[in-house]
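Asker: Okay, here's the structure, questions in a sec.
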Amino acid sequence: MAADNAYLMQFVDETSFYNRIVLSHLLPANLWEPLPHFLQTWLRNYLAGTLLYFISGFLWCFYIYYLKINVYLPKDAIPTIKAMRLQMFVAMKAMPWYTLLPTVSESMIERGWTKCFASIGEFGWILYFVYIAIYLVFVEFGIYWMHRELHDIKPLYKYLHATHHIYNKQNTLSPFAGLAFHPVDGILQAVPHVIALFIVPIHFTTHIGLLFMEAIWTANIHDCIHGNIWPVMGAGYHTIHHTTYKHNYGHYTIWMDWMFGSLRDPLLEEDDNKDSFKKAE
């Protein structure tokens with residue numbers, strides 16, 4: 001038992017270290033040090049998530065909409081400031097709830113309820129990468145079906161997912177739309193990351209990093225720029241999802257859509273649009 005407690009303390013020490021790093025640079029000590037460990041962790045996740053959302057979003061928008069204007073997107077496809085402000089407002093209302101999920105997952109890990117491990121040396125590098133691959137496949141499968149059911153189950157779409165799908169044209173989508181969800185919707189789509197903890201051994205620090213990478217990834221797939229990197233589910237695929245509502249539910253890759261018959265290729269979409277335009281002429 002003492003050995004188990006000593007092992008679990010590695011997780012507590014690591015989260016406490018992250019709390020100090022973030023909170024000590026953003027808040028006076030008297031505001032956060034008296035808080036219980038759980039609330040410190042939530043506050044750290046909330047502040048870090050908010051900073052990541054705005055910094056990545058602003059840098060992304062500045063680059064593609066201003067430095068590279070008319071390079072990646074035509075000027076008339078750039079979303080309005082008003083649309084981006086609305087996306088920020090929706091995301092900020094949900095952010096306190098979004099960041100509760102990683103806080104709860106860290107708490108479960110600290111209590112030893114999951115298969116998380118503290119050091120890569122416990123399994124070695126080969127198994128580390130094998131477990132990451134299994135973890136990501138599980139997450140991909142889980143997010144695909146969670147996302148698809150949020151469309152197929154009408155009450156879930158009406159009361160949850162429709163909040164995100166008001167951005168249904170290229171000139172209304174921006175990197176800031178990536179987290180503009182109803183909070184319950186956003187949490188449901190991230191739940192596979194937490195369920196995976198009980199099934200697949202995963203390195204603790206890697207799990208935290210993958211959760212926060214979601215903010216970067218969701219910004220990327222809402223910028224409407226088709227990178228055309230197989231088998232990545234990039235923004236070209238996701239833009240089709242926002243316009244057809246019934247294709248490209250996948251997350252990182254196109255594999256789940258390919259397996260379950262919901263894939264629509266943006267290059268084929270362009271060809272179809274060109275053919276339709278020629279017929280109209």
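Even glycines carry a Cβ here, placed using N, Cα and C.
Original residues only: the substitutions mentioned are not part of this model.
According to Swiss-Prot, the protein has these features:
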DOMAIN    133-262  domain 'Fatty acid hydroxylase'
MUTAGEN   T114 to I  In ste1-1; 85% activity loss
MUTAGEN   T114 to S  Increased maximal velocity and KM value of the enzyme
MUTAGEN   K115 to L  No effect
MUTAGEN   H147 to L or E  100% activity loss
MUTAGEN   H151 to L or E  100% activity loss
MUTAGEN   H161 to L or E  100% activity loss
MUTAGEN   P175 to A  No effect
MUTAGEN   P175 to V  Increased catalytic efficiency and maximal velocity of the enzyme
MUTAGEN   P201 to A  80% activity loss
MUTAGEN   H203 to L  85% activity loss
MUTAGEN   H222 to E  93% activity loss
MUTAGEN   G234 to D  98% activity loss
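Would you situate these features in the structure and describe their surroundings?
Answerer: DSSP places the residues of the domain 'Fatty acid hydroxylase' (133-262) in helix, strand and coil in these numbers: 89 helix, 3 strand, 38 coil.
Same-chain residues at least 6 positions away in sequence with a Cβ under 8 Å from that of T114 (mutagenesis position) are, in sequence order, S105, M108, L197, F198. In the three-state DSSP reading, T114 (mutagenesis position) counts as coil.
K115 (mutagenesis position): 15 other CB atoms within 10 A of its CB, across all protein chains.
Same-chain residues at least 6 positions away in sequence with a Cβ under 8 Å from that of H147 (mutagenesis position) are, in sequence order, Q189, Y249, G250, H251.
Over all protein chains present, the Cβ of H151 (mutagenesis position) has 17 other Cβ atoms lying within 10 Å.
There are 21 other CB atoms within 10 A of the CB of H161 (mutagenesis position), with all protein chains counted.
Within 10 Å of the C-beta of P175 (mutagenesis position) there are 29 other C-beta atoms, taking all protein chains into account.
When other Cβ atoms within 10 Å of the Cβ of H203 (mutagenesis position) are tallied across all protein chains shown, the result is 20.
When Cβ atoms from all protein chains are considered, those within 10 Å of H222 (mutagenesis position) total 26, not counting its own.
Long-range neighbours of G234 (mutagenesis position) (same chain, six or more residues apart, CB within less than 8 Å of its CB): N220, I221, I225, H226, G227, N228.
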Asker: Measuring CA to CA, name the entry from the mutagenesis positions K115, H151, H161, P175 that ends up nearest H203 (mutagenesis position).
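Answerer: Out of the listed candidates, the nearest Cα belongs to K115.
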Asker: Around P175 (mutagenesis position), which of the listed mutagenesis positions (H151, P201, H222) come within 10 Å, judging by Cα atoms?
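Answerer: Checking each Cα against P175 (mutagenesis position), the hits are H222.
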Asker: Over the span of the domain 'Fatty acid hydroxylase' (133-262), how high is the average pLDDT in this prediction?
Answerer: 92
Asker: Which one is it, among the mutagenesis positions K115, H151, H161, P201, that lies nearest to H222 (mutagenesis position) by Cα separation?
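Answerer: Answer for the nearest of the mutagenesis positions: H161.
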